[in-house]
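Down below is the structure, laid out as structure tokens.
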Amino acid sequence: MSEVESREKEPDAGLSPDIVQATLPFLSSDDIKNLSQTNKYYNTLLDFDHSKILWHELFHKAFGTLKTNDEPFQGRNSAEFKTCTETILREAFPTLSWQEVYQLRAYDAKFYSWGYLKHGRLGYTASSNNELVATSLNGPSPRFKYGVNTPTEVPWFNSRTTSRTSNFTPSEDPLSAIKKDGDEIIAQVSSGGFSFQILTESGNLYSSGSTFSGGLKGPGPSGSQHDYNPFREMIHNMERSYPRITSRSNGSTVNTTGTFSGRRMSGSHPSTAYEPGNATTAQHITIDSGGAPAASPGGSHSGVPRTTMPSMGPHENIYSQIEMLERSANKAVPGNNHIRRMFARNSFPLYSGRDENLGSFNDIQFVAVSSGRSHFLAMDTDNNIYSWDSTESDQGVKIEFANLPSRATNPILKIASGWNFNCCYIYKVGLVAWKERDAIQKGESFAFAKYEIVPNTNDVNGDSRIVDFACLQDNCVFFINNNGDKLWKYHNGLNQIVDLNIVGKLCKINACFASLVLFTDTHCYTLKVTNGDVDKDSLTELDINENVISVASGDYHTVALTERGHLYSWGIESQDCGCLGLGPSEKIVNELHIGNWEGQRNIRVVKPTKIELPEDYICVSVTAGGWQTGALIIKKH
């Protein structure tokens, strides 16, 4: 066969280019790579060196946050679909290829944070981050600081991803090289009330600070229920296996797992430590007022020799195995103990109640994360979702929905977290919200959510098809549909229309504790919200002379991101925390005259004010929660 005849035959070796392009959004990057290696036809069609379509789709998958409500579904009123990040990067780097844009986002985007310092929530403390300068810290004295008032880079992995800047050797396959570096490439950052959640390109999930809950209950077990805790059970069983010593003088008991000022107790197993000649297990040992041991009433032996009593030094650490297991579940970023990796309970067979392979580990990979006030929700590569919602554990709980269709036919398309509840959009089911779940019992691998289905949100093609949704508190959900002419609110089992005097078709919404942001195809508006009730009189068009494409809100402050990669902030900076990122408090009030004191340490900035980044720096993603703000920032070369 001639070369010409061969080329003519090649299209018969696979699907047409249009069909392949249409299927790319439904394939993982590994699937696409494998498909490209199937034969010459697919290898040419999916050319990793020259295909714009391929790298554009790979960019969406890696950095588009398509599985959370950070980005809306593509609606009838949407133009060509673009994520916020790609809009900014195409504006800033119009001449780069999609492969170059992908590599720029992967290697040059660094995580910056600012705001309240308490509990290391920013990913660092005042003394642990070398990037901090004195003028960036708010506080009454050099030794006592409240917060960080300017965007500051967070200490992250210090390996070749820091210096590589997307330069590959001629022999390297760029996608494979990026995959190798995936553990250190930040794909998404989400902010809760007391921490940031950081998702890497490889699917690892991290959380900043010492607590994501702040000691507050999230949408976890109902009432006073508690999840099964294997660590607590192991400790209880270990301590029970040691005998207790009863004093004849006052009848008090002492657990022998404590430390004694004497010889280490004899025997290598707790059940034989006080048994002469391997007798049956001693349950109680009685000590008279002089300290001499005597047989416990009803005991099987007449006395315990004095040599079996501890007489010097503490016994061996009976908790060593538990401590080893806990250490395996607490992995920090190298060189930064203020950012820890987060795992699901299902990663550890220990939680199943089985004794075998206690140290084994199942590495679950996540593709999306969304944060609430004291909890967060993540989705894995198999379309399972996990909720970190308890003050008692740092491990996520797998969530299931009783009496709903299988994920195989009705997958979860997006996840979201409100102030005190979780929500997701399930194909042909609609919006599903819950603020409680069952407690996990021993041997169980998941918990059932106590959910509500938002009525009339299951349409997948028509006018009522959901385009975007936003979560407030107590299962209150705002949403918009394909028509784009109405804002809907679901609360207490009912859907209501919120009538507003706005211009344009609604295409995107954002909400937090006390605010609601509406995007139309021509304008951007803000509204105040109190206990789910919209203050219609507070409707305000954003006064920013740039096109705003993303907005994030904390408790009382808001940050906007424009298509040019600029940041603007306004609202209340509580307790001198620095969350607005506009500099020292005195400068905001006395020099720039853009804010006013409210009380002793609160500052209000009414008009959106530009956050000054270093020259040639742009922001590609912003998040906020509580009293802190975070952003992914790139230096333009």
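In case you wondered, yes, glycine gets a Cβ from its N, Cα and C as well.
According to Swiss-Prot, the feature domain 'F-box' maps to 14-63. If you average pLDDT over the domain 'F-box' (14-63) in this model, you get 77.
For the mutagenesis result LEU24 to Pro, the note given in Swiss-Prot is In saf1-5; impairs the interaction with SKP1. Taken residue by residue with DSSP, LEU24 (mutagenesis position) is part of a helix. For LEU24 (mutagenesis position), applying a Cβ distance below 8 Å and a minimum sequence separation of six or more within one chain yields ILE32, ILE53, LEU54, GLU57.
Taken residue by residue with DSSP, LEU35 (mutagenesis position) is part of a helix. Long-range C-beta contacts of LEU35 (mutagenesis position), restricted to its own chain and to partners at least six residues apart, with a cutoff below 8 Å, comprise VAL20, LEU27, TYR42, LEU46. Here the residue is the original one, while Swiss-Prot reports the published mutagenesis LEU35 to Pro with the comment In saf1-6; impairs the interaction with SKP1.
One mutagenesis experiment named in Swiss-Prot is ARG263 to Lys, and its note says In saf1-4; impairs the protein stability; when associated with K-264.
Looking at Swiss-Prot, you'll find the mutagenesis ARG264 to Lys noted as follows: In saf1-4; impairs the protein stability; when associated with K-263.
Listed in Swiss-Prot is the mutagenesis experiment GLY372 to Val, annotated as follows: In saf1-1; impairs the protein stability. Counting every protein chain shown, 30 other Cβ atoms lie within 10 Å of the Cβ of GLY372 (mutagenesis position).
The mutagenesis experiment SER387 to Phe is recorded by Swiss-Prot, whose note states: In saf1-2; impairs the protein stability. Taking all protein chains in view, 25 other C-beta atoms sit within 10 angstroms of the C-beta of SER387 (mutagenesis position).
Here Swiss-Prot describes LEU580 to Ser as a published mutagenesis experiment; the accompanying note says: In saf1-3; impairs the protein stability. Neighbour count (other Cβ atoms within 10 Å of the Cβ, all protein chains): 30 for LEU580 (mutagenesis position). Secondary structure at LEU580 (mutagenesis position), as computed by DSSP, is coil.
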Residue pair SER387 (mutagenesis position), GLY372 (mutagenesis position) - Cα distance, angstrom, rounded:
11
Work out the three-state DSSP category of GLY372 (mutagenesis position).
coil
Whole-number Å value for how far GLY372 (mutagenesis position) lies from LEU580 (mutagenesis position) (Cα to Cα):
20
